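One entry in Swiss-Prot concerns the mutagenesis experiment Arg12 to Ala. Its note says: Impairs catalytic activity. If you look up Swiss-Prot, you'll see Arg12, Tyr24, Thr25, Arg69, Glu99, Trp100, Glu101, Tyr102, Arg181, His244 marked as substrate binding site. In Swiss-Prot, a mutagenesis experiment is listed as His13 to Ala, annotated with the note Impairs catalytic activity. Summarising the annotation, Swiss-Prot assigns active site, tele-phosphohistidine intermediate to His13 and lists experimental evidence as the type of evidence. Here the residue is the original one, but Swiss-Prot notes a mutagenesis experiment at this spot, Thr16 to Ala: Impairs catalytic activity. A mutagenesis experiment is reported in Swiss-Prot for this position, Ser19 to Ala, and the note states: Leads to reduced substrate affinity. Among the mutagenesis results in Swiss-Prot, Tyr24 to Ala has the note: Leads to low activity and reduced substrate affinity. The residue drawn here is the original one. Annotation of the mutagenesis experiment Ser65 to Ala in Swiss-Prot: Leads to low activity and reduced substrate affinity. Among the sequence features in Swiss-Prot, the mutagenesis site Arg69 to Ala is noted as follows: Leads to reduced substrate affinity. The active site, proton donor/acceptor annotation in Swiss-Prot covers Glu99. The annotation that Swiss-Prot gives for the mutagenesis experiment Trp131 to Ala reads: Leads to reduced substrate affinity. Here the residue is the original one, but Swiss-Prot notes a mutagenesis experiment at this spot, His178 to Ala: Leads to low activity and reduced substrate affinity.
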Amino acid sequence: MPSLTPRCIIVRHGQTEWSKSGQYTGLTDLPLTPYGEGQMLRTGESVFRNNQFLNPDNITYIFTSPRLRARQTVDLVLKPLSDEQRAKIRVVVDDDLREWEYGDYEGMLTREIIELRKSRGLDKERPWNIWRDGCENGETTQQIGLRLSRAIARIQNLHRKHQSEGRASDIMVFAHGHALRYFAAIWFGLGVQKKCETIEEIQNVKSYDDDTVPYVKLESYRHLVDNPCFLLDAGGIGVLSYAHHNIDEPALELAGPFVSPPEEESQHGDV
């Protein structure tokens, strides 16, 4: 009997020219490199066939960033699936999962950003920290925290529904380096909680086009104030779930995607 504890499987897109060089890639719509394509084909083979970490029958939704590099990664990872298996999985393009909007820092390296900010008279008292300071003419940490909190609320709402129906539910999220590390951090409560009060925070934003995904209105959201100190290289996979089978106890699965089969009695994360 499979575990009924839902999981959120986060997947960073494969290698691009800018992920290889370390340039900040937000709205720039780069494709995967040939290496990145092969990388994600191998990942799909590993998680679906060799490792058997993912059962296609348990995948209820895939949410993806609209950027080409993320959508290419979805297609490549799903290659091992049959047409019938693939047809049963709903793929939802969700603009809330786009990468951090870097503004003036798009295409730059970290050292170049630090020099630019220094030339503008910034960071005299403490060094730049994107998780706290955001990006000039791009997104603040509050703005990205708000939209990722919306995405998390929708996924956790779906998990709650599927669990109540007795269905196994793996939901996959394909996105980007900064966005997914931020997503993982606030999934289980890092950062600070802020009540939705401003027009931007309380407005109804539907960032996807799929009527099977219920809209969830936020009363509050979370945003970071420091680096969560997570690593997720291009092509990397992480696992988020819930402690004690309880949707109200979101947790990080430290073992990641390569785990021993759970004991039949404990099922998943029960102690």
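The backbone N, Cα and C atoms fix where each Cβ goes, and this holds for glycine too.
Known features from Swiss-Prot, placed on the structure.
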| residue | record | contacts (Cβ under 8 Å, 6+ apart) |
| --- | --- | --- |
| Arg12 | mutagenesis position | Ala175, His176, Gly177, Leu180, Leu232, Asp233, Ala234, Gly235, Gly236, Ile237 |
| His13 | mutagenesis position | Ser19, Leu32, Gly36, Met40, Ser65, Arg67, Arg69, Ala70, Gln72, Thr73, Phe174, Ala175, His176, Ala234, Gly235 |
| Tyr24 | mutagenesis position | Trp18, Tyr102, Tyr105, Glu106, Gly107, Met108, Leu109, Thr110, Ile113 |
| Thr25 | substrate binding site | Thr16, Trp18, Ser19, Arg69, Glu99, Tyr102, Glu106, Gly107, His176 |
| Trp131 | mutagenesis position | Thr141, Tyr182, Leu224, Val225, Asp226, Asn227, Pro228 |
| Arg181 | substrate binding site | Pro228, Phe230, Leu231, Leu232 |
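Of the recorded residues, Glu101 (substrate binding site) and His178 (mutagenesis position) place their C-alpha atoms 10 Å from one another. Look at Arg181 (substrate binding site): DSSP puts it in a helix.
The highest number of surrounding Cβ atoms within 10 Å, among the mutagenesis positions Arg69, His178, is found at Arg69.
Ranking the binding-site residues Glu99, Glu101 by how many Cβ atoms sit within 10 Å of each one's Cβ puts Glu99 at the top. Site extent for substrate: among the recorded binding residues Arg12, Tyr24, Thr25, Arg69, Glu99, Trp100, Glu101, Tyr102, Arg181, His244, the largest C-alpha separation is 38 Å.
In this structure, Arg12 (mutagenesis position) is part of a beta strand by DSSP. Taken residue by residue with DSSP, Ser65 (mutagenesis position) is part of neither helix nor strand, so it is coil.
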